[in-house]
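Have a look at the structure below before the remarks.
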Amino acid sequence: MPAMVEKGPEVSGKRRGRNNAAASASAAAASAAASAACASPAATAASGAAASSASAAAASAAAAPNNGQNKSLAAAAPNGNSSSNSWEEGSSGSSSDEEHGGGGMRVGPQYQAVVPDFDPAKLARRSQERDNLGMLVWSPNQNLSEAKLDEYIAIAKEKHGYNMEQALGMLFWHKHNIEKSLADLPNFTPFPDEWTVEDKVLFEQAFSFHGKTFHRIQQMLPDKSIASLVKFYYSWKKTRTKTSVMDRHARKQKREREESEDELEEANGNNPIDIEVDQNKESKKEVPPTETVPQVKKEKHSTQAKNRAKRKPPKGMFLSQEDVEAVSANATAATTVLRQLDMELVSVKRQIQNIKQTNSALKEKLDGGIEPYRLPEVIQKCNARWTTEEQLLAVQAIRKYGRDFQAISDVIGNKSVVQVKNFFVNYRRRFNIDEVLQEWEAEHGKEETNGPSNQKPVKSPDNSIKMPEEEDEAPVLDVRYASAS
């Protein structure tokens, strides 16, 4: 049979003119192969060689004008048949573009990004939260002894002019390393005019005692130079009548005295003393204006009251005369006393920090509540039947609590108050409960014999209801006189 040639499909409208030579060459090769099939074996071999050369020439002729764009593939089958497939590279790009939509714009909500609405209030709140974030400047360390810490603070104050808070902040910055902190102290200049509330109160108190004698004031504020005291005095002098702590305290005391006097007058009412005072006032009004003695006395009293109010320290500050005399007596003694007080203040602040740290740790542990640490409650159901152990336990509870049925019920655990009362009635004779109660009354007195006032009296033995287990159980020996017999 003649060999069948499979021709690859062509795309219509693309390169038909160029493929005419390849088609004619393929047809010639096919006719040569058909004629060779009917000839002798020798002729068949010759014609096969000619056909193969013709097909090779056709392939080269087809590839030359197309510049490598068209390709021919021939494969020999096991039975001698051959097949060829041809395809074009130019058509592959167009088909892929058609499959993927041509690479155009993608329209639709699924291709768009979701942009949140602009909220200026939320933005301002976030910026405010960032601004309000605090920074930790000091935290105590257990590995650092108090003696080393006091020595470090003294060096920072005397040599470099740091106050206690600044020195501790530097130490915390270097992770509680004293050597690094001491080496870094000269590299910074502390703010010299930083006046805390305590410093301002001490200055006002010292100024009320010593006036403008600044070297005396410096004895109460040893970490301040005289130049700093003078500078603060002139800035404090301008606003003294408005913002002075001592003046506010004096005005407050004066207002409290006036209110107390008004309350006393309202409480007394129109009594004979008020009438006499009113008469005295009228008589004073009748005095000629030349006599101004009472007015002078009032002015003297008012000035004395003002002086007394100014001499008193502000609220929360206590000064004794001995301490003031010790500070004012000698400069060295004043420095020693103030240094001791400063050390005490440092130790107290350190204790406060340790307590705060301990409290914060305990609060972190209690974030989940106390339920994990609570012991499981054993809930026992009430049982109407009395075992031997429960009977003995009830008798011992009666010996201790008397007629307190609630306490006896709590001791037993699985018996209610009503069941305890029934036990009193049903087992009175068996356990000699009357004698046990008499012993309890003799020990605690007769005032508590009736038990709590909200409990009802126990029924008499005549009206008692016998429990079924009383008939079934064997007689039990007396608890107080238990013997082998």
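We number each residue from 1, going along the chain as drawn.
From the backbone N, Cα and C atoms, a Cβ is placed for every residue, glycine too.
Those substitutions? Not in this structure, it's all original residues.
If you look up Swiss-Prot, you'll see 103-189 marked as domain 'ELM2', on the strength of sequence analysis. In Swiss-Prot, a published mutagenesis experiment is listed as R106 to A, annotated Reduces BCR(KBTBD4)-mediated proteasomal degradation. In Swiss-Prot, a published mutagenesis experiment is listed as Q110 to A, annotated Reduces BCR(KBTBD4)-mediated proteasomal degradation. Annotation of the published mutagenesis Y111 to A in Swiss-Prot: Reduces BCR(KBTBD4)-mediated proteasomal degradation; the original residue is retained in the structure shown. Under the heading domain 'SANT 1', Swiss-Prot lists 190-241. Taken from Swiss-Prot, the feature domain 'SANT 2' applies to 381-432.
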The domain 'ELM2' (103-189) - residue tally per DSSP class, helix then strand then coil: 51 helix, 0 strand, 36 coil
Number of other Cβ atoms within 10 Å of the Cβ of R106 (mutagenesis position) across all protein chains: 9
DSSP residue counts for the domain 'SANT 2' (381-432), split into helix, strand and coil: 32 helix, 0 strand, 20 coil
Residue distribution over DSSP helix, strand and coil in the domain 'SANT 1' (190-241): 36 helix, 0 strand, 16 coil
Cβ neighbour count (within 10 Å, all chains shown) around Q110 (mutagenesis position): 6
All-chain count of other Cβ atoms within 10 Å of Y111 (mutagenesis position): 8
